[in-house]
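Everything on this sheet refers to the single structure shown next.
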Amino acid sequence: MSTNFEKHFQENVDECTLEQLRDILVNKSGKTVLANRFRALFNLKTVAEEFATKPEEAKKAIEYIAESFVNDKSELLKHEVAYVLGQTKNLDAAPTLRHVMLDQNQEPMVRHEAAEALGALGDKDSLDDLNKAAKEDPHVAVRETCELAINRINWTHGGAKDKENLQQSLYSSIDPAPPLPLEKDATIPELQALLNDPKQPLFQRYRAMFRLRDIGTDEAILALATGFSAESSLFKHEIAYVFGQIGSPAAVPSLIEVLGRKEEAPMVRHEAAEALGAIASPEVVDVLKSYLNDEVDVVRESCIVALDMYDYENSNELEYAPTAN
């Protein structure tokens, strides 16, 4: 999961046509830097979200975004594309996401993100494919993501969503699981215990995670950091994602430690790099630079884009829109 780039790259789409944005996203020129491709992606997302008022343009934006799945070599970009499609709330994206989730030629990190996006869309028509992948996919992260997506769709449409009293979140993202409801009145130690209990359903552990995120204190951050000891790579990558959302320097030491784990799954390390870029505190620069030649593509690319984010956060630029090239 990856939303922490969006707040840095989203700009008004008036500067480019949809076709120009598509050409930037798919790197038609062969010369477009990765950061500009992300900028184009999030601009197209803005259009795709307007399906209620501009259905034809929104559908075209979905189609243009989906072109990235065809021949692109950047696993990082494709997984971000899947994430973005899920966040649009536009069900026109569901058929493409189902295809990507089931396509064994796509990288597991991309297929996992496609499954998560189907959960974010709340697409009931995807339940059969999600159940199939949850049982049969060869990669555990994809199976676990399908389990979460199934639970989220059932929570959305089964009545629980309307009955629970959830804290008003500071974050606009549609997450893999909702936070635990306020009526649970759990303390931070209790939430930490649930977070780290492998006997509990993954969906419930995620709910504890997002409740801790919404609390957002240093104590909650330290509780979340204990989740980096979990066995599940999917779970650990979500902890890193949450830290990027919170944006607190208190999370930096644990993120640096996780990024440095050479034996760790790439999806975890890359998410830690993104989170460090989103936090954008001065001490992260040298750390990110030290991984610019990392042997893992998604880690290296995440550091490149994270440093671009840092430069923007610490510049006086007022405009950060893509340019056609």
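Cβ from N, Cα, C; glycine included.
For H79, E80, H112, E113, the entry in Swiss-Prot reads Fe cation 1 binding site. Look at H79 (mutagenesis position): DSSP puts it in a helix.
Under DSSP, H270 (Fe cation 2 binding site) is assigned to a helix (H, G or I) in the three-state scheme. Annotation source Swiss-Prot lists Fe cation 2 binding site at H237, E238, H270, E271.
Record note (Swiss-Prot), mutagenesis H79 to A: Abolishes both iron-binding and enzyme activity. The unchanged residue is displayed.
Under the heading of mutagenesis, Swiss-Prot lists E80 to A and annotates it as follows: Abolishes enzyme activity and impairs iron-binding.
Around the Cβ of E113 (mutagenesis position), a 10 Å sphere holds 30 further Cβ atoms from the protein chains shown. Under its mutagenesis entries, Swiss-Prot includes E113 to A with the note: Abolishes iron-binding, substrate-binding, and enzyme activity.
E116 to A appears in Swiss-Prot as a mutagenesis experiment; the accompanying note says: Abolishes substrate-binding and enzyme activity. Around E116 (mutagenesis position), a 10 Å sphere centred on its CB holds 28 further CB atoms from the protein chains shown.
As a published mutagenesis entry, E116 to D appears in Swiss-Prot alongside the note: Reduces enzyme activity by 97%. In the three-state DSSP classification, E116 (mutagenesis position) falls within a helix.
What Swiss-Prot notes for the published mutagenesis of E238 to A is this: Abolishes substrate-binding, enzyme activity, and impairs iron-binding. E238 (mutagenesis position) counts 30 other C-beta atoms within 10 Å of its own C-beta, drawing on all protein chains shown.
For E274 (mutagenesis position), the Cβ neighbour count at a 10 Å cut-off comes to 30, with all displayed protein chains included. Under mutagenesis, Swiss-Prot gives E274 to A with this note: Abolishes substrate-binding.
When the recorded positions H79, E80, H237, H270 are compared by Cα distance to H112 (Fe cation 1 binding site), the shortest distance belongs to H79. Distance noted between the C-alpha atoms of E116 (mutagenesis position) and H237 (Fe cation 2 binding site) is 13 Å. Checked against E80 (mutagenesis position) by C-alpha proximity, the recorded positions E113, H270, E271, E274 yield E113 as the nearest.
H270 (Fe cation 2 binding site) sits 11 Å from H79 (mutagenesis position), taking the Cα positions as reference. For E238 (mutagenesis position), the spatially nearest entry among the recorded positions H79, E113, E271, E274 is E271, judged by CA separation. Taking the recorded positions E80, E271 in turn and counting surrounding C-beta atoms within 10 angstroms, the largest count is reached at E271.
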